[in-house]
Structure formats: C-alpha cells, structure tokens
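Over in Swiss-Prot, the protein carries these features:
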MUTAGEN   D34 to A  Reduced endoribonuclease activity
MUTAGEN   K38 to A  Reduced endoribonuclease activity
MUTAGEN   R39 to A  Reduced endoribonuclease activity
MUTAGEN   E205 to A  Abolished endoribonuclease activity
ACT_SITE  E205  active site
MUTAGEN   E210 to A  Abolished endoribonuclease activity
ACT_SITE  E210  active site
MUTAGEN   H281 to A  Renders the protein insoluble
BINDING   H281, C283, C318  Zn(2+) binding site
MUTAGEN   C283 to A  Renders the protein insoluble
MUTAGEN   C318 to A  Renders the protein insoluble
BINDING   G604, M605, P606, G607, S608, G609, K610, T611  ATP binding site
Amino acid sequence: MEIHPSLVVEPSYPDLIIHAGEVTLGEKDRNKMDSKKKRLEKARITEAACALLNSGGGVIVMQMSNKSEHPVEMGLDLETSLRELIPSSDLQAFIETKQQGDLFYIFVKSWSCSPKDGSTKPRICSLSSSLYCRSLTSKLPLDSKETFEFLERKKTCVKGSLTDGKGPPAKIPRLMYQNDLESNPAFEIFQSERLEYGQRLPFSESASIEFKQFSTRRAHEYIKSVIPEYISAFANTQGGYLLFGVDDESKRVLGCPKDNVDRDSLKAVVNEAISKLPVFHFCSSKEKVSYKTRVIDVFKEGNLYGYLCVIKVERFCCAVFSEAPISWMADKENGVYSLNTEKWVRMMVDIGPEAASSKQSSLDDLSKDFECQLSLSNSPPHCRPVYSKKGLEHKGDLQKRLFQVSADCFKYTPESLWRELCSQHERLENLISQQMCSFSCGLLILSRSWAVDLNLEGKQGVICDALLIAENSPPTLYTILEEQDELGQDYCTRTAFTLKQKLVNTGGYTGRVCVMTKVLCLSSQNNIETNGNSVSLIDYPRSYNLANIQEMEDLLQALVIVLLNFSSFLSDQLGCEILNLLTVQQYEILSKSLHKTRKLFVHGMPGSGKTIIAMKIMEKIKNTFHCERDSILYICENQLLRDFIRAKNVCRAVTRKTFMTPNFEVEKIQHIIVDEAQNFRTENGDWYMKAKRITQRMKTCPQIFWIFLDYFQTSHQKESGLPDFLHQYPKEELTKVVRNADKIAEFLQKISEKIRSNPPPIIPRESLNMVCEFNWSQGVSGTCKLLTSLGLEQMARYVAERCYFFLKNGYSAQDIAVLFSTEDEKDNNEDMFLREIRNRTSQIDDAYHLYMFDSIRRFSGLERSIVFGIDPRTAEKSIFHNLMLCLASRARKHLYILSKVPNPFNF
C-alpha cells in the first residue's frame with residue numbers, strides 16, 4: 001500500500017473530503033499552463049476522484065489558483081480525464097461540481113456496477129489496469145471494461161475446469177501453447193547459434209512476433225522499459241517472441257553492438273525485468289511468467305559484431321501485469337492509498353460466493369435456502385452479499401415494520417423511546433420539535449446512541465441521537481447533549497461519517513448521500529446549537545436531498561442492512577464473507593437499553609438465534625461502556641461452544657466449571673453473559689449467586705448480567721442453579737426458529753409439544769408455554785430421517801454411505817457431525833465409524849475427524865449442515881425427548897437419527 005504524497009483527507013467532516021491543493025480551472029487558463037504542471041494537476045484530481053469512487057463517495061476540494069468572480073468550468077482536459085476514469089457513458093451520474101468563492105468542489109458519488117445499460121461493469125474504477133494484450137501486430141492496453149471481461153473469462157475458465165473435475169482448481173495445461181510456439185516461424189531463429197548482420201528474416205511481425213531495434217547506447221534501460229508491456233501482452237494472449245535487434249521495417253538483423261552490451265548482462269536485465277512483473281492466479285498455480293531468453297551472436301564480415309536478444313514467452317494461465325494496477329482508495333486512517341495487485345483483482349471481479357466452486361454444496365444451500373437481499377452485481381465496491389433465510393422477511397418488509405414512511409406524515413420512532421426520553425428530560429420535546437417543524441414527511445429515528453448501534457464507542461453525556469430521514473432534506477444526525485461539551489461535535493461527526501460509509505459500503509445504497517450533523521445542548525438557555533465544525537460549510541447540491549418516498553425507502557432499506565446484519569455461518573464454508581439479517585424479534589432484544597436492562601433472561605426455542613444475540617450484545621456492551629475484552633465474561637457449559645466464542649475475540653470465554661474454580665480471576669470482570677444456562681449445574685457451587693455478586697459490586701456503574709436459556713434442551717435432572725422461573729425477570733422470548741430446514745423444524749415442534757405435555761420434574765411447566773408461539777422460516781428443503789432396529793455395524797455402514805454421498809457432492813467433513821449419546825460411546829465406537837467412512841473416501845483426514853465425532857451434550861450450542869444421531873438414549877428416561885430435541889436442533893439441513901429400538905419417540 002502506497003500513501004498518496006499530495007492528497008490529504010480532512011479528518012473533521014462526516015464525509016470523505018479530499019483536499020487537492022491549488023488548481024487552475026477554466027479552459028482558457030488551463031491552456032496557458034506549463035504542460036508539466038497541467039499534467040500533475042490533472043493526475044491529482046483524477047486520483048482523488050478514483051479514490052472516492054472506490055470508497056463510498058465524497059468531495060474533492062480545490063483552491064482555485066486563478067481567482068474569478070464569475071463561475072468557471074473545470075477545463076476540457078480534466079473533464080476528459082474523469083470521463084475516461086468512469087466506465088460509464090453518464091459522467092454526471094457520478095460527478096457534480098460547484099464553485100463557492102475561491103473554492104471549487106467536485107462531488108463524487110460512490111461507484112456501483114449496476115448494469116442499467118445491460119452490460120457488465122467492473123466493481124471498481126482504475127486509472128490503468130496495467131494489463132496488455134496482442135491485437136495483430138500491436139500491444140494494446142485493456143480499458144476497464146475489457147479488463148473486467150478478460151478477468152471474468154479467466155475466472156470462468158478456471159471455475160469451469162474445476163466444476164468438471166470436481167477437484168481443486170487445476171493448473172491450465174501449457175503443452176498446447178508450447179507446441180504453437182514451436183511451430184511459429186520465429187522458433188527457427190530462436191534456436192540459431194549465429195546470425196549475419198543485415199540478414200533478412202523470412203517472416204514479419206504478427207500477433208505472436210514483435211521486432212525491436214537497439215537504437216540507443218542505453219540498451220539496458222531500453223530493454224527494461226519495453227519488456228513489461230510486451231511480456232504482459234504476449235503472456236495474456238497466445239504467447240510469442242520478442243526480438244531485440246531487428247529493424248521492423250526491413251526485417252533485417254542489426255543486433256546490438258558488443259561495445260554497448262555483453263551476453264550475460266543482457267540475460268540479467270531480461271530476467272530482472274520479467275521477475276518484477278506482477279501476476280494473479282485464479283487457479284492453484286503459484287508460478288510466475290514462463291519464458292526463455294536466447295542471446296544470439298551477430299556476425300558482420302566474419303567478425304562478432306553484437307547480439308540479437310530473443311525472448312520466447314509462453315501463454316500464461318491467468319493474468320500478467322506490466323506493473324501494479326493504478327487504482328486508489330481513501331479512508332480517514334490511511335488517507336489516499338493505492339491498491340496492490342491481489343487486492344485490486346479481488347475487488348475488480350469481486351471473488352464472492354459464486355467463485356467458491358470447490359464448495360458446491362454450500363453454494364447450493366445458498367441458492368436453495370436463502371434469498372438474496374443485496375447482490376454484488378448491483379452494489380458499491382466494498383459491499384458484501386446479503387442473504388436471508390427463505391421464509392424470513394425481505395429487507396423491504398423489515399423496513400416497513402421498523403421504519404415505515406407515509407405520505408404527509410412525520411413520525412418519531414421508536415415511539416416508546418421517544419415517550420421515555422421526553423418523560424426523563426422535560427425540555428427535550430420542545431427542543432427537538434423546534435428543529436422538526438419544517439418537515440411534513442419522514443421519520444426521526446431515535447437511539448440512545450447511534451454510535452453504539454454502528455459498533456462505535458458511545459459517549460457519556462449524550463442524552464440521545466436522532467437520525468432525520470425527511471423529504472427534500474439530506475439525512476441529518478442530531479446529537480443532544482446534557483451539558484455543553486467541546487467533544488460533542490467530534491462524536492456527532494464520527495458517528496455521522498460511519499453511518500454514511502455504512503449506508504453505502506454495507507447497506508449497498510447507490511444514490512447520492514451525505515449525513516449532515518447538528519449538535520444540540522439541552523442545558524443551553526436558548527436551545528442553541530453547540531459550537532464546532534459543521535459540514536454545512538460545504539453546500540451540497542440539491543441532488544443530495546431525499547426527493548421522495550421512494551428515495552427515503554431505498555435509503556432506509558440500506559439502513560436495515562446496516563443495523564440487522566451479522567456474518568453468516570456460510571462465510572467460513574465459502575471462504576468469503578456473507579451477511580445474514582436478524583429477525584425483528586432478535587433486533588428488538590438487541591435494541592434494549594443496557595442502562596435500563598442490566599439483567600435479562602432470554603428464553604429461546606431451539607435454533608432461534610440465542611448465541612448470535614449473545615455475541616452481538618457483547619459487542620454492544622463493549623461500545624456502550626468502553627470495555628476491554630477481559631471485562632466481559634461469557635460462560636457456557638461445554639468446551640466446544642467456549643472455543644467457538646473465544647475465537648471471535650470479543651470477550652473472555654470460559655466454561656461454568658472453570659468459572660467456579662476457587663482461584664478464578666474475577667477482578668477485571670464487569671459484565672457477564674451466560675449461554676445454554678438450562679444445562680448448568682451446582683455441583684461446583686452456586687454459579688448464579690457468584691455471577692450476580694460480581695455484576696452488583698459497583699452500584700454506581702451499570703454492570704450487565706444476561707442469561708440465555710432453553711428449558712426444552714435440558715439434558716440432565718440435576719439442580720441448574722437458575723432462580724425459580726417466576727423470579728426470572730425481566731424476561732424476553734425468541735420463538736422463531738431460523739436455523740433448521742422445514743422437516744427438521746416440524747420434528748422439533750413435535751418433540752417440543754411432547755415435552756410440554758409430559759415435562760421432566762426438573763423443568764418448570766410455565767417455561768414450556770412458549771411452544772404455543774413456535775414458528776419457523778418456511779421454504780427450506782431438507783432431510784429428517786429416523787431409521788430404527790439397526791445394529792451398530794449397520795449404523796456405521798449407513799453413516800459411511802451417506803458421508804460418501806455428501807462428500808462426493810461437494811460437502812466437506814466440516815459440514816458433518818456424528819453425535820453419540822455419551823462421550824464413552826463416542827470413544828468406544830468412533831474408530832469403527834471412521835474406518836467405514838475411510839473405506840469409501842479419502843477426504844477424512846486426522847484434522848477433520850477430530851471435529852466430526854462428539855457427544856450430544858458436548859455439541860450443545862453448535863450446529864452443522866448434516867447431523868447423524870447414533871442410537872440416542874439417556875439413563876434418565878424423563879429427559880429423553882429433551883436430549884432428542886438438543887440433537888435434532890443441531891442439524892441445519894439434513895438430520896439422520898439411527899436407533900437400535902423400533903419406536904424410540906412414541907409418536
């Protein structure tokens with residue numbers, strides 16, 4: 001990454017503002033300029049525009065060196081440069097200009113590859129791709145569209161060969177290309193030991209042959225300058241021969257005089273120049289450019305005169321660049337910076353989920369079980385694809401539920417928070433109403449901290465933040481302070497900037513957008529705004545106002561993605577980040593005020609997303625209370641779930657047993673999240689009272705104690721340590737199952753009703769009434785099979801056959817769990833099952849099988865696409881159905897329960 005030396009990103013605005021220094025504007029004045037200065041100014045402006053197009057949009061600010069009282073145009077060379085930068089016929093769709101005094105502004109909208117004209121477009125903008133190809137006798141640079149198509153062809157070629165072979169991405173065979181080169185007429189010259197000065201070659205330049213003459217004494221520098229573009233062109237086409245020392249008109253051998261070069265230095269210069277060429281592989285190869293160099297003696301009148309240098313270049317499997325592509329990005333941490341070759345290619349064609357051909361099963365699951373909410377083919381460069389489970393609400397439906405916009409109606413939302421804030425601060429309603437009096441259509445979306453909602457640190461002294469989304473107005477973020485605070489504007493600016501960036505780069509908003517800021521102080525006698533920098537110093541064009549309800553809804557749908565997104569389990573399987581969306585039920589729990597809800601019991605049905613909410617709430621705790629990682633403690637019962645959470649690095653994660661050891665360090669702990677609490681025990685002491693004491697030590701500082709549990713998944717009959725159900729207050733419920741396929745969810749519902757009708761004595765009956773609200777996201781196909789009256793060897797063979805089927809069809813061992821009733825049964829039978837599987841496939845190595853076999857209890861809280869339950873049973877018959885529920889809910893897509901007895905469930 002190279003930082004731009006002369007472009008400066010302004011840190012104190014809620015937008016990306018790039019200062020480009022002094023620039024001469026106007027066609028007449030620019031034509032009078034020194035050519036070098038003119039070229040440097042054009043480069044600065046184009047590079048700044050490139051950075052903003054690729055980074056979510058923003059503003060270029062220029063100081064006009066030629067003062068003018070009258071409006072001036074940019075200048076034709078600047079307009080042409082910007083038009084060439086943007087791979088779109090409509091420059092004005094992305095660029096607007098405005099002059100204010102001696103400042104000139106270029107307003108840049110984020111690039112998006114939306115193919116409105118029906119053509120495919122690159123994901124990012126670039127000044128140069130540094131990719132070349134041969135066309136007849138010329139080397140041609142590829143423009144943005146050609147580059148995108150070239151890279152897409154290469155990617156598709158590898159993907160096609162991979163899909164056919166069902167294996168890892170293979171190297172593309174080189175033999176056929178080598179045969180072509182050896183049948184080339186230049187091959188005979190390449191094989192020669194000596195040539196005569198003035199000898200006429202029996203062939204001319206072509207798509208695979210290029211002549212270059214040594215016309216300078218600086219032969220080494222000349223070769224270095226020629227090689228990058230020509231080698232890139234040959235390698236990216238069909239390969240070819242580059243001959244140094246031939247006159248391209250007469251086709252006569254001239255060579256390079258031996259007084260200017262020697263044989264070894266010629267080879268060294270060629271090797272050095274080619275070794276520096278960047279390459280990118282879509283396939284598994286790691287090879288650089290394949291070439292051979294021959295330095296051939298040239299004789300004149302019987303004496304050695306000099307040398308002819310011939311480079312034979314083979315066609316490259318993927319892409320060869322003459323240098324790193326020239327493309328820029330910007331952020332407030334690094335300023336304006338260039339992209340390296342690998343990142344540029346990955347962003348250019350965006351190697352998203354569709355490129356994960358080796359994970360065909362996961363791709364199938366994605367296409368069959370999820371609905372796309374945000375596609376890479378119609379979004380800004382930094383966006384990740386967003387999918388929702390089939391049967392869950394679309395982003396448009398979520399927007400209407402959370403942020404409904406109505407014509408001729410202005411609303412404060414959420415209403416409950418608005419009423420609560422007004423009751424707590426008597427002057428607040430009047431203060432905000434004064435600001436809103438001119439708006440008749442839109443929303444004021446209130447939050448105790450928009451910063452925390454955006455995963456930033458909150459700020460003490462902020463009563464609330466309010467986001468205005470209104471007709472004929474740009475989005476505006478209001479921060480209301482209790483007392484005057486000089487850092488209030490910084491907080492508001494930082495929050496507004498993050499919101500604007502996330503609306504584009506996460507939410508996929510493709511319209512023009514800025515977020516204005518206003519800081520109000522409740523204690524001010526005149527209800528005036530606080531002092532501080534304001535983005536209003538830049539007068540944005542009217543096109544940045546939300547013109548109508550449709551534009552407001554588009555922006556609010558992007559906001560829904562910003563607020564409700566979380567990383568999907570498919571991200572790890574596909575090797576690229578994919579986002580899912582929370583349900584409204586999950587979001588409402590997550591939106592609770594932590595200052596008011598210091599303690600909460602969250603009861604959730606199996607597969608309703610309890611652990612996701614636990615992770616998200618820990619992130620919110622960190623930002624609300626400015627916590628270090630070790631201040632937040634996550635406690636669960638089993639080690640696998642502990643390890644899963646620990647890897648997220650948001651908290652300190654331990655098991656209950658570790659938490660209850662006498663020497664467990666609690667000094668730094670301020671907040672505690674308990675997960676899977678129904679399976680906790682008191683054999684090592686009263687964990688609940690210990691956690692409660694820790695989170696009540698500091699009366700002046702709020703400390704959080706949230707407990708997630710599901711009595712339906714209780715897997716023992718011992719005392720859990722939880723308070724009586726009636727004393728579990730406040731309490732929230734998660735009743736929508738979002739994990740499992742339809743047939744598995746139906747099975748879960750049946751077992752849940754069975755448990756409710758005949759609960760184990762240890763479970764409070766009232767806790768099971770939530771099964772009446774049980775529902776799931778329907779539309780996901782899957783398998784739920786019960787096979788009975790089988791012996792263990794039959795089970796092992798069946799599991800092996802199904803594993804072979806799934807592995808052959810693109811699943812991996814990481815997608816499969818084989819669960820036994822107890823750890824002893826797992827230890828006793830694992831080898832037999834593993835042996836049967838390995839007899840059929842070689843895809844199970846030692847690293848994978850460690851995570852493939854486990855006990856039902858130890859696997860609690862985790863999930864897999866495919867789950868086999870091996871002869872599930874319990875010593876305590878009263879909790880048999882609970883254990884079955886725990887087993888079945890682990891399976892996302894395919895569930896197989898294999899039993900020795902004829903009818904284990906009595907359905």
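One-based numbering along the chain as shown.
From the backbone N, Cα and C atoms, a Cβ is placed for every residue, glycine too.
Original residues only.
Positions of Swiss-Prot features highlighted on the structure.
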{"residue": "R39", "record": "mutagenesis position", "CB count, 10 Å": "12"}
{"residue": "C283", "record": "mutagenesis position", "CB count, 10 Å": "20"}
{"residue": "G604", "record": "ATP binding site", "CB count, 10 Å": "26"}
{"residue": "M605", "record": "ATP binding site", "CB count, 10 Å": "28"}
{"residue": "P606", "record": "ATP binding site", "CB count, 10 Å": "23"}
{"residue": "G607", "record": "ATP binding site", "CB count, 10 Å": "24"}
{"residue": "S608", "record": "ATP binding site", "CB count, 10 Å": "27"}
{"residue": "G609", "record": "ATP binding site", "CB count, 10 Å": "23"}
{"residue": "K610", "record": "ATP binding site", "CB count, 10 Å": "23"}
{"residue": "T611", "record": "ATP binding site", "CB count, 10 Å": "20"}
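In space, C283 is the closest of the mutagenesis positions R39, E205, C283, C318 to P606 (ATP binding site), judged by Cα positions. If you count neighbouring Cβ atoms within 10 Å for each of the mutagenesis positions D34, E205, the highest count belongs to E205. Only C318, of the recorded positions D34, C318, T611, have a C-alpha within 10 angstroms of the C-alpha of H281 (mutagenesis position).
P606 (ATP binding site) falls outside any helix or strand according to DSSP and counts as coil. Candidate mutagenesis positions: R39, E205, E210, C318. Nearest to G607 (ATP binding site) by Cα distance: C318. Proximity of E210 (mutagenesis position) to non-local residues of its own chain (separation of 6 or more, Cβ distance below 8 Å) is seen for T137, K139, Y230, F234, G240, Y241, L242, L243, given in sequence order. A C-beta separation below 8 Å, combined with a sequence spacing of at least six in one chain, links K38 (mutagenesis position) to T24, R30, D77. C283 (mutagenesis position) and G604 (ATP binding site) have their C-alpha atoms 45 Å apart, to the nearest angstrom. Every protein chain considered, the tally of other Cβ atoms within 10 Å of the Cβ of H281 (mutagenesis position) stands at 18. K610 (ATP binding site) and D34 (mutagenesis position) have their C-alpha atoms 66 Å apart, to the nearest angstrom.
Residue density at C318 (mutagenesis position): 21 other Cβ atoms are found within 10 A of its Cβ, drawing on all protein chains shown. Reported as a whole number, the C-alpha separation between S608 (ATP binding site) and C318 (mutagenesis position) equals 44 Å. Comparing T611 (ATP binding site) with R39 (mutagenesis position), their Cα atoms are 57 Å apart once rounded. Neighbours of the ATP site: apart from G604, M605, P606, G607, S608, G609, K610, T611, residues of the same chain with C-beta atoms within 8 angstroms of the site's C-beta centroid are D710, L734, V737, V738, R739, S889. Note on proximity: of the binding-site residues G604, M605, G609, the one nearest D34 (mutagenesis position) is G609, by Cα distance.
A helical conformation is recorded for R39 (mutagenesis position) in the three-state DSSP classification.
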